[in-house]
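Recorded in Swiss-Prot as a natural variant, Leu9 to Ser carries the remark: In clone 1800-2. Quoted from Swiss-Prot for the published natural variant Thr35 to Ala: In clone 1800-2. Natural sequence variation is annotated in Swiss-Prot for Ala39 to Val, with the remark: In clone 1800-2. For the natural variant Ser51 to Asn, Swiss-Prot gives this note: In clone 1800-4. The structure shown keeps the original residue. Quoted from Swiss-Prot, the note on natural variant Asn76 to Gly is: In clone 1800-4. What Swiss-Prot notes for the natural variant Gln109 to Gly is this: In clone 1800-4. Residues or ranges marked as active site in Swiss-Prot: Cys147, His284, Asn304. Where Swiss-Prot documents Ser186 to Gly as a natural variant, the accompanying text is: In clones 1800-2 and 1800-4. Swiss-Prot gives this note for the natural variant Ala204 to Gly: In strain: RA. While the structure shown retains the original residue, Swiss-Prot records the natural variant Val286 to Leu with this note: In strain: RA.
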Amino acid sequence: MSGWARALLLAAVLVVMACLVPAATASLHAEETLTSQFAEFKQKHGRVYESAAEEAFRLSVFRENLFLARLHAAANPHATFGVTPFSDLTREEFRSRYHNGAAHFAAAQERARVPVKVEVVGAPAAVDWRARGAVTAVKDQGQCGSCWAFSAIGNVECQWFLAGHPLTNLSEQMLVSCDKTDSGCSGGLMNNAFEWIVQENNGAVYTEDSYPYASGEGISPPCTTSGHTVGATITGHVELPQDEAQIAAWLAVNGPVAVAVDASSWMTYTGGVMTSCVSEQLDHGVLLVGYNDSAAVPYWIIKNSWTTQWGEEGYIRIAKGSNQCLVKEEASSAVVGGPGPTPEPTTTTTTSAPGPSPSYFVQMSCTDAACIVGCENVTLPTGQCLLTTSGVSAIVTCGAETLTEEVFLTSTHCSGPSVRSSVPLNKCNRLLRGSVEFFCGSSSSGRLADVDRQRRHQPYHSRHRRL
């Protein structure tokens, strides 16, 4: 080989080495960063593995999940993804422990739905029930597929508070251990839970203090029926329309809503608004606590049950209006029991035309299924601005066949955005426990001459929010 050829070969080798050294250095740096992140993860979440082989496997899973986080970040420019408490779990492990309700929710999709009627007149631009003190702290379902119980109980906690009672932490363990309609740590349905509470537990929901959660390791202890304190009662539940605008309008007036979602893309979520959520099958139960339509990207606010170390202090935001994560498919809420607070006297002016004989409406609630036994009536005027116990206002009017309630979402003087709903008159409506019937009439003496079944006057309980 000539001298110039040897020189050229040497130069080529040097060039190749010059290229390889930075690449090797970068690779080494990336590996060191990964090792450092993994060590920080283990310390933060108390991970101790049984063997060196197990630790090596978990490190490889950790690496794969960081790559998955980058993929989700690329698809969701308004959200962030990274290391979470689940970063050393395979996707199958994560699914089986934290969002394993696919079979239950698939079965629910086959049943006939009877949603409440919600008319969207003009919901407020933003609602956050956390700011109104209606939501308990984020909880931890642990390695148990009990999301359905946390969703249902979270809803009851909020509804109980908004009916005028103290905010009370209630027991998920009661459902996980005792509700045999559902499957404990293997999944369940919020609607089943509501029905079990009413039909099998006399509507009673125990306090968390008297029946604490004990299934965090994936094992459900046997049901116990004594020694527990009743913290709330429910009388039934309602299903909401599969429409995000109507769900928002209902939530704005009535409070947080239990919903099912597809949570398969949530494992690496750390913050922001998800705009490209996997939306293939329902597999997880959560709680809608608010929304914001005035944001650059309108979003839902969702309370999860994966501790405050996940997401935004235990919450996630997803884009609103495009059925992200299938959020509109299974929405429901408990109907709470108890008397609720007595409404404050209203001094607002009537919105109806003046006249000597004001109109009234009667809500007759009975303990049987035929509106005959144990009936008690509530009588209030129609056409007047009534102050509600949730701090807003409403006007009730009577039509030929229906009673219509218009709730004003941001005003105590019956002005601004409102939501309107209707119920049939003179028809007994069967509930899960008991029944209810509405009547309308008028009398100058202040009693309804055309309703002869009135027993006594009590505060009216609105279908939207108790007045």
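Keep in mind that glycine also has a Cβ here, set from the backbone N, Cα and C atoms.
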- [ ] Find the shortest Cα-Cα separation between Ser186 (variant position) and the recorded positions Thr35, Ser51, Ala204, His284, and name the residue that gives it.
- [x] His284
Task: Cα proximity to Asn76 (variant position), best match among recorded positions Ser51, Cys147, Val286 - done: Val286
TODO: Just name the winner among Ser51, Asn76, Ser186, Asn304 (the recorded positions) by count of other CB atoms within 10 A of its CB.
DONE: Asn304
- [ ] With Val286 (variant position) as the reference Cα, tell me which of the recorded positions Ala39, Cys147, Ala204 is the closest one.
- [x] Cys147
Task: Cys147 (active site): nearby variant positions from Thr35, Ala39, Ser51, Ala204, Cα cut-off 10 Å - done: none
Task: Spatially closest candidate among Thr35, Ala39, Ser51, Ala204, His284, the listed recorded positions, to Asn304 (active site) (Cα to Cα) - done: His284
Open item on the list: Whole-number answer please: how many Å between the C-alpha atoms of Ser51 (variant position) and Ala39 (variant position)?
Closed with: 15
Task: His284 (active site) versus Ala204 (variant position) - Cα distance in angstrom - done: 24
Open item on the list: Name the residue among the recorded positions Ala39, Cys147, Ala204, Val286 whose Cβ has the smallest number of other Cβ atoms within 10 Å.
Closed with: Ala39
Task: Collapsed DSSP category at Ala39 (variant position) - done: helix
